[in-house]
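Just below is one structure, and these are the notes that go with it.
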Amino acid sequence: MKVLAPLVLASAASAHTIFSSLEVNGVNQGLGEGVRVPTYNGPIEDVTSASIACNGSPNTVASTSKVITVQAGTNVTAIWRYMLSTTGDSPADVMDSSHKGPTIAYLKKVDNAATASGVGNGWFKIQQDGMDSSGVWGTERVINGKGRHSIKIPECIAPGQYLLRAEMIALHAASNYPGAQFYMECAQLNVVGGTGAKTPSTVSFPGAYSGSDPGVKISIYWPPVTSYTVPGPSVFTC
């Protein structure tokens, strides 16, 4: 495994991904419609950068005026594709299979989802899928599941506008920091029907992750990984 790792890294060096569209009630809202997509599919590697919130420099991110209405308590699906021009949904159309790591989703309540930068405090985690007991990673489930990343919008949050930050972290080069590859985009939501019964604790981006976190700096090749701690806070529950 130690011998093969450099070959894996070299072959996967340019294999990236983008959260390109959002599906609500079985309807895809359209490429870049209500999702801030970059023109390039490369990762963010600096967890202290403002770009760790909703992507950004060195990537150019397009704005969108659409705010997608979502019913609290329902599931939405982030659709991941290798490039904006990718039309298929085979594993290779999503992300290289070497890109093993967690899938994560956060929400942040904002006054205006179309203009809020996402940088700073207010984020709370609503989904995570790390490595299961059989050694299969969250990214593998998305890659082999046609790029579909299912996320439940909690029923107990207050109604209003939110940013939805969907993320996949690739750990194939994470034995040193920087090395982990963070892929994230933000969707713009108007959440309706929430009860507001609970107020989540929040974290900041940048700030929620550290380069020394065990879920950020880790060798997934050798020694064999037997457990994995997803970075960031615990998942908010109602």
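Using N, Cα and C of the backbone, Cβ positions are placed for all residues, glycine too.
Keep in mind the model shows the original residues, not the substituted ones.
The feature Cu(2+) binding site is assigned by Swiss-Prot to HIS16, HIS99, TYR183.
Residues or ranges marked as O2 binding site in Swiss-Prot: GLU45, HIS172, GLN181. Every protein chain shown contributes to the tally, and the Cβ of HIS172 (O2 binding site) ends up with 24 other Cβ atoms within 10 Å. In the three-state DSSP assignment, the secondary structure recorded for HIS172 (O2 binding site) is coil.
When other Cβ atoms within 10 Å of the Cβ of ASN75 (mutagenesis position) are tallied across all protein chains shown, the result is 14. For the published mutagenesis ASN75 to Asp, Swiss-Prot gives the following note: Loss of glycosylation.
What Swiss-Prot records for HIS172 is active site, proton donor.
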Around the Cβ of HIS99 (Cu(2+) binding site), the count of other Cβ atoms that are within 10 Å: 25
Nearest of the recorded positions (HIS16, ASN75, HIS99, TYR183) to HIS172 (O2 binding site) - Cα to Cα: HIS99
In the chain carrying GLN181 (O2 binding site), residues 6 or more apart in sequence that have Cβ under 8 angstroms from it: HIS16, PRO43, ILE44, GLU45, HIS99, ILE169, ALA170, LEU171, HIS172, ALA173
